[in-house]
Amino acid sequence: MNREEMTLLGFEIVAYAGDARSKLLEALKAAENGDFAKADSLVVEAGSCIAEAHSSQTGMLAREASGEELPYSVTMMHGQDHLMTTILLKDVIHHLIELYKRGAK
């Protein structure tokens, strides 16, 4: 994997994580408005985006674990940051939606 490929992989992770983040924030807004079916659906969609980002990341990690030297890329680090914070956001949003559901009862 050369530097350009690593940079493109970083952008791919940023894109998937960004899509997931947008869906999660939209899910929270839906829950605030009492539309729990939409909120749950958006969380599932976000999970699919996160899975795609994670798959891209896992491929890179497997290559490094097999001994391949991988070039450093600030874009990849940015992608890793986005993915990590989006995974955390998904956990927090899940709990917030559950609280909204309890409050609606």
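In case you wondered, yes, glycine gets a Cβ from its N, Cα and C as well.
Original residues fill every noted site, and no substitution is shown.
Listed features, source Swiss-Prot:
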type     : residues     : note
DOMAIN   : 4-102        : domain 'PTS EIIA type-3'
MUTAGEN  : GLY18 to Glu : No activity
ACT_SITE : HIS78        : active site, tele-phosphohistidine intermediate
BINDING  : ASP81        : Mg(2+) binding site
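A gap of 11 Å separates the Cα atoms of ASP81 (Mg(2+) binding site) and GLY18 (mutagenesis position). Using DSSP to sort the residues of the domain 'PTS EIIA type-3' (4-102) gives these counts of helix, strand and coil: 88 helix, 0 strand, 11 coil. Sequence-distant contacts of HIS78 (active site, tele-phosphohistidine intermediate), defined by Cβ-Cβ distance under 8 angstroms and a gap of at least six in the same chain, are GLY10, VAL14. Spatially close to GLY18 (mutagenesis position) yet at least six residues away along the chain are HIS82, THR86, judged by Cβ distances under 8 angstroms.
Mean pLDDT for the domain 'PTS EIIA type-3' (4-102) in this predicted model: 96.
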